[in-house]
Amino acid sequence: MALQNEKNSRYLLRDWKPENPAFWENKGKHIARRNLWISVSCLLLAFCVWMLFSAVTVNLNKIGFNFTTDQLFLLTALPSVSGALLRVPYSFMVPIFGGRRWTVFSTAILIIPCVWLGIAVQNPNTPFGIFIVIALLCGFAGANFASSMGNISFFFPKAKQGSALGINGGLGNLGVSVMQLVAPLVIFVPVFAFLGVNGVPQADGSVMSLANAAWIWVPLLAIATIAAWSGMNDIASSRASIADQLPVLQRLHLWLLSLLYLATFGSFIGFSAGFAMLAKTQFPDVNILRLAFFGPFIGAIARSVGGAISDKFGGVRVTLINFIFMAIFSALLFLTLPGTGSGNFIAFYAVFMGLFLTAGLGSGSTFQMIAVIFRQITIYRVKMKGGSDEQAHKEAVTETAAALGFISAIGAVGGFFIPQAFGMSLNMTGSPVGAMKVFLIFYIVCVLLTWLVYGRRKFSQK
């Protein structure tokens, strides 16, 4: 049901003016913060579901399955494929259905892949094709990011959007590390024994109940759905059809900024999905699941910081410096990998933590760039055509939200390509070096792109 059918709802905000200082201080900021924190909770759980397979795949063969390394890397990558594709339509949904309604729907449906995965892992005869379908369904969780970020952008004034988007995206991204921290612990606890879940004995005498890794999120998703229904709002002025939002695809800056976001958020989500499997192949004697959560945790916290410092120092400056460090860490990684020797796990882990840190910081700074740049170019374009300030502001809000959602879809593609690149490189050469060379070159290209287009001079308002 579209927003126009919600005219009499107490959840519909008919007069929303966050740029008005008096309105913001007296009323707006309290409503915006409530919507932000509920959004953070829903998005955090969505990221938990999106990255489920990054923790599940490393344990599948321990409970009776016999999948190849390529198959396991594929399962970790597939949620990012569907998540990236679904982010495109998801980015247009909030102005059509409303942020509250869409958050309720998009959170509730995540219960389906969680329940199904918990059932599937209990039968070692479950076909690989079933896991492919479940992995693709987990991608719906990744799509939530596009609608969530677009929705929150409507609630905050431009001066606070970097911080607000950083908090929403950063703490939402924290779901990756929460899942990778909780899953390895909960699978050894008989949480759902009352449902007849029988664990599989392990060589060390423990009993693994892998279904717990999926089912533990079901009650939390139900609670978050109820919270979104009862505590969030829809904004009447944010209403726009798909036709109103599609012109954003014609903007050159949409595609340039998509590349930058692919390098930052794409790296964060790709490394989150593939790091545990990569570390397991390079350092098989290390129990990586006890350490894997820390990288996504650093990246998620860094995203919030990246948005905040970009509001203060400028997103372009922060992004440029960040890409330089991403390139440096990528180059250092070559020195830590096993070659003729056994490699150095401590150095490998430390350098990867640096990559997670910079990927997180860059995710926050590039999103701040997107919000600022699209607001500027839209206002400039509307006024050049003789439009009023009110019209310019309205179109700027709509185009910025659409751009944030669409660019987030491009960024999510990294969650597929990075694990697949690692898997392909390992399959062809027995080493991930080939994949890392590609990443290093890409980061260098992004340094040049950021500097030449946005850093040296005032960019073209097109």
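Cβ from N, Cα, C; glycine included.
Sequence unchanged from the original; the noted substitutions are absent.
Quoted from Swiss-Prot, the note on the mutagenesis of Arg87 to Phe, His, Lys, Leu, Asn, Pro or Gln is: Loss of activity. Its Cβ taken as reference, Arg87 (mutagenesis position) is surrounded by 26 other Cβ atoms within 10 Å in the chains shown.
There are 29 other CB atoms within 10 A of the CB of Gly99 (mutagenesis position), with all protein chains counted. In Swiss-Prot, a published mutagenesis experiment is listed as Gly99 to Thr, annotated Decrease in activity.
Swiss-Prot gives this note for the published mutagenesis Gly99 to Ala: No change in activity. DSSP classifies Gly99 (mutagenesis position) as helix under the three-state reduction.
Per Swiss-Prot, mutagenesis Pro113 to Cys or Leu is noted as: Decrease in activity. In sequence order, Val49, Leu52, Ile134, Leu137, Cys138, Phe140, Ala141, Ala214 constitute the residues six or more apart from Pro113 (mutagenesis position) in its chain with CB-CB distances below 8 Å.
Here Swiss-Prot notes a mutagenesis experiment, Pro113 to Ala, with the remark: No change in activity.
Gly139 (mutagenesis position) has a Cβ environment of 24 other Cβ atoms inside 10 Å. Among the mutagenesis results in Swiss-Prot, Gly139 to Glu or Ile has the note: Loss of activity. The residue drawn here is the original one.
Under its mutagenesis annotations, Swiss-Prot gives Phe145 to Glu or Trp the following note: Loss of activity. Secondary structure at Phe145 (mutagenesis position), as computed by DSSP, is helix.
In this structure, Gly172 (mutagenesis position) is part of a helix by DSSP. Record note (Swiss-Prot), mutagenesis Gly172 to Ala: No change in activity. The unchanged residue is displayed.
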Inter-residue C-alpha distance, Phe145 (mutagenesis position) and Gly172 (mutagenesis position) (nearest angstrom): 8
Mutagenesis positions near Gly139 (mutagenesis position), in sequence order, restricted to Arg87, Gly99, Gly172 and a 10 Å Cα cut-off: Arg87
Protein Cβ atoms within 10 Å of Phe145 (mutagenesis position), excluding its own: 29
Residues near Gly172 (mutagenesis position) in space but at least six apart in sequence (CB under 8 A): Ser39, Val40, Leu43, Leu44, Ala46, Phe47, Phe145, Ser148, Ala300
Spatial separation of Gly99 (mutagenesis position) from Arg87 (mutagenesis position) - C-alpha basis, Å: 15
